[in-house]
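Shown next, in structure tokens, is the structure this report addresses.
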Amino acid sequence: MDTSYPREDPRAPSSRKADAAAHTALSMGTPGPTPRDHMLWSVFSTMYLNLCCLGFLALVHSVKARDQKMAGNLEAARQYGSKAKCYNILAAMWTLVPPLLLLGLVVTGALHLSKLAKDSAAFFSTKFDEEDYN
């Protein structure tokens, strides 16, 4: 048996393969900010601003956004988070704007009635003479 030439271990990788594998770079893109799920805002909307179940819809989309974020699907999480934000804004507007408009109408109506009452009191306190009827 001739053992004069060096033998290579068949299980050991060659130096060329090791160098190529050691310097391989993968470009994954720049990681952006994690998408927001607006969970706390959705819970608040569900508890206090749940007109037409918009707060509940916001909560459902917030849970879906959190699930997608945990699963690693950031684009779907961003979409669900955006929908949750829109439903939270709608729930807040539909719950807070009508009472504020009603309050504004009551205040302006009260001011108008007080002016009208003052003018009518001045009208009825006027004393007419006999000459005014002739």
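Heads up, the Cβ atoms here are built off N, Cα and C, so glycines get one too.
Substitutions noted, but not modelled.
Listed in Swiss-Prot as a mutagenesis experiment, Ser42 to Leu is described as follows: Abolishes expression at the cell membrane. Cβ contacts within 10 Å of Ser42 (mutagenesis position), excluding its own Cβ and spanning all protein chains shown: 25. DSSP classifies Ser42 (mutagenesis position) as helix under the three-state reduction.
In the three-state DSSP classification, Cys52 (mutagenesis position) falls within a helix. Record note (Swiss-Prot), mutagenesis Cys52 to Ala: Strongly reduces expression at the cell membrane. Reduces palmitoylation; when associated with A-53. Abolishes palmitoylation; when associated with A-53 and A-86. The unchanged residue is displayed.
For Cys53 to Ala, Swiss-Prot lists a mutagenesis experiment annotated as follows: Strongly reduces expression at the cell membrane. Reduces palmitoylation; when associated with A-52. Abolishes palmitoylation; when associated with A-52 and A-86. Other Cβ atoms within 10 Å of the Cβ of Cys53 (mutagenesis position), summed over all protein chains shown, number 13.
Quoting Swiss-Prot on the mutagenesis of Cys86 to Ala: No effect on location at the cell membrane. Abolishes palmitoylation; when associated with A-52 and A-53. Following the DSSP three-state reduction, the secondary structure of Cys86 (mutagenesis position) is helix. Other Cβ atoms within 10 Å of the Cβ of Cys86 (mutagenesis position), summed over all protein chains shown, number 15.
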